[in-house]
Amino acid sequence: MNDSPIISVVLPFLIKDNDDKSLNYQGINNLIISIDSIIEQTFKEWELILVDDGSNNEILEQLLSKRYSTDNRIKFIINKENKGIVKSLNDAILNHCSPTSKYIARMDSDDISHPTRLQSQLKYLQSNETIDILGCPIKMFNNNKLIEILNNNNNNNNINNNVKELINIINNEESFKFIQHPDKDILMWSMFFNCCIVHPSVIFKRSIFTIEHCYEENNQFPFIEDYLFWLKSLIMKGLNISNIQSSTPLLYLRKHNNSISFKNIEKQKDSTANASCYYLNILFKRFNIDSEIIQNSSLSMKEIIQFFQLSPSSLSKINNISIELFEFAFKYLELIEKSCTKQQPNYSNSIKDAANEKMGELVSLCLSNYPNNQKSSLLWEKWLSRNPTSQLLSLLSNLNVKSSTTIINNNINNNNNNNNNNNNNNNNNNNNNNNNNNNNNSILNFISGINSNKINTPKSNNNKFKENGIRIICFSKDRAFQLKEYLRTFFKYLKNDDNGNDKFEIIVDVLFTYSNEKFKNSYQLVIESFPQVNFIKEENFTDQLINLVQKTNKLEYVMFSVDDILYYNEFNLKEYCLSLNSEPLALGFYMKLNKNITYCHTCNQDITIPLNSNTISRTENNFKYLKWNRNDNDCKKDWNYPWDLCSTIYRCNDIDSIINGIVKYYGIRNGINHPNRFEFNGNRPIIQKQIYQNKPYCLCLSDHYSPMSVVTINRVQDVYDNPIYDQTLSLDDLDQLLYSNKSLNDEKYKENSLSLNFKSVHIGELFIS
């Protein structure tokens, strides 16, 4: 029994009988799965408040009572009459939460929470104390498709009540959509176009929810009680809202035709546009922003907002968009940007980047529709004057327009010359690429996937001007101890066999960030211990990453790393790069893999070494490596994860092309603004065979052991709560190890590796010395 819960999970439900008066077994089963997903949380200090909002079903009540009555963490509230979602939520939160509860988490009756959802969200809130409301990544799954998969497995009854098995199936189904909404930097900006925080994924501070600030029933804005609460929290209360940025979904959202949101989708869209206009007008008045240009137009604010609510693919299919709509939409974006910047000045740079991206999409479509119109060219000039990033310029240079192409390319080249006077070679390459890409699709086509069969592998800059060597880029957040161990063992086991005649340069960079002053001080200790390393405080991940990889990198190869990697066997980066150089059809050299990797911890299942793998011996010094084709059917999980940040070596020109591919498909803001997203979005277009099918091969060591492992003693984004995590440490625990002068016992890890005890890339054993 938990008498002092920290989190109150509120789950309202209404389950009616089927149309033929039979019991709604599907609805009941979905509810049970939803409840069980909370019971199976790794974080245990919770209470679950179940609100039956007028089901009036004795069989249902008896079933739930029999199944859950012995769990004192679960409370039942039964409304004999249907009160509606707003009154049910307000009553549960204001009147039925335990006094000790500090946070409120939402849950819906047909969704599934990942086992680490509450733990991950609480950890984030405790590390980011200024955040008041927090969402998380979700994966949206179609209920009919899931039932079809279960039926095909011939074990429907066994799986349908098993939370982890269901999550496993949903994660492995590529047709189910992963959704990652923006973080605090641009959440307000994004909120005016569409609701970008998923209600059942939310956890918020209990202290912000009062009689004066709660969910509202508003006839002016029906069916969007959550969206209204977010807007009111942001604009009227000045609260901070964010979403966890991770490639791991923490909530699985079920979509089916019987859901309230599905039945009222058009009304919700209309209410969303009305509410957006209402709160934007509040901001315009608050900051004396002159919106007369919009008010005097033939288009209403609502019409322009509804224009922005359409997806890029939908917009690209509309042939009769007037040039005036493009003009007013651009001006409206300027007003929204100005109001958001006034409301949240700390995020002004991120808001500007997001505005540039949306304006870029608008200008792209305008030029495609009106290639010979002077107003289109003026819009382009206006957007260009905002100094958008070179990546956005590069995308828009690929517009499929006629007479505007020369204007665009000239302006891009002029802008590049003005901003990058020292990069003449790069500008010349860009000019050539721009001239060769006039027939490519626009940014909107890349984003929406239209005509994907016409999308070619992105062109990359030639590596012939790069110098012989490798740049190591390690990412770290709040884990100074693990970063110290990464660097200590990296230099301990790095073999340097330069003979002076064939210099191989190695540069090590660390891009790090921290959430509080304590961790900042810890990083300072690490910085002082490794003067040979370039430490860079993360301020803008996207810009800094591109600067390291593309703008300032002079070396031929790049290896990405994360701070929880530990090296324990000797390794030779030069040999690995030479092996990659000898295999032009290979994408990367994967230091984490070896012939003993036969288990994938993230999906909790055994995997096999690719049957087509061959041991290759280089003639120079008989160095041996393993080579396999990742496109073969038996290449699963770790053996088909081409874009990887765990000590994988890539050619610099391939990295350029993959980054360009990420931006084309997912946008610069959403594509590469975080290490997890950078890795996840890099894999999606490769695995889905949209890019890089001309390099299907992968390389690794031919031995049965690797020089390193990912030591997950403090996990960040893992999918499954496997037994290897029994000794998981908190960030504070790790920091204490740093100040106690402790180290990971790399000799012990080496001993286990040579004994072939490590069958997974990720290991959870904790050996301290």
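Cβ atoms here come from the backbone N, Cα and C positions, even for glycine.
No noted substitution is present; original residues retained.
Taken from Swiss-Prot as is:
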- Asp53 to Asn: Loss of Gal-transferase activity (MUTAGEN)
- Asp226 to Asn: Loss of Gal-transferase activity (MUTAGEN)
- Asp497 to Asn: Slight decrease in Gal-transferase activity (MUTAGEN)
- Asp509 to Asn: 39-60% decrease in both Gal- and Fuc-transferase activities (MUTAGEN)
- Asp654 to Asn: Loss of Fuc-transferase activity and 80% decrease in Gal-transferase activity (MUTAGEN)
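Distribution of Swiss-Prot features across the structure.
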| residue | record | Cβ contacts under 8 Å, 6 or more apart |
| --- | --- | --- |
| Asp53 | mutagenesis position | Pro12, Phe13, Leu14, Asn79, Asn82, Lys83, Gly84, Ile85, Ser88 |
| Asp226 | mutagenesis position | Cys195, Ile197, His199, Val202, Tyr215 |
| Asp509 | mutagenesis position | Arg471, Ile472, Ile473, Cys474, Val533, Asn534, Phe535, Ile536, Leu548 |
Legend entry - C-beta crowding around Asp654 (mutagenesis position), within 10 angstroms: 20
Inset, instruction - Please report the DSSP secondary structure of Asp654 (mutagenesis position), reduced to three states. - result: helix
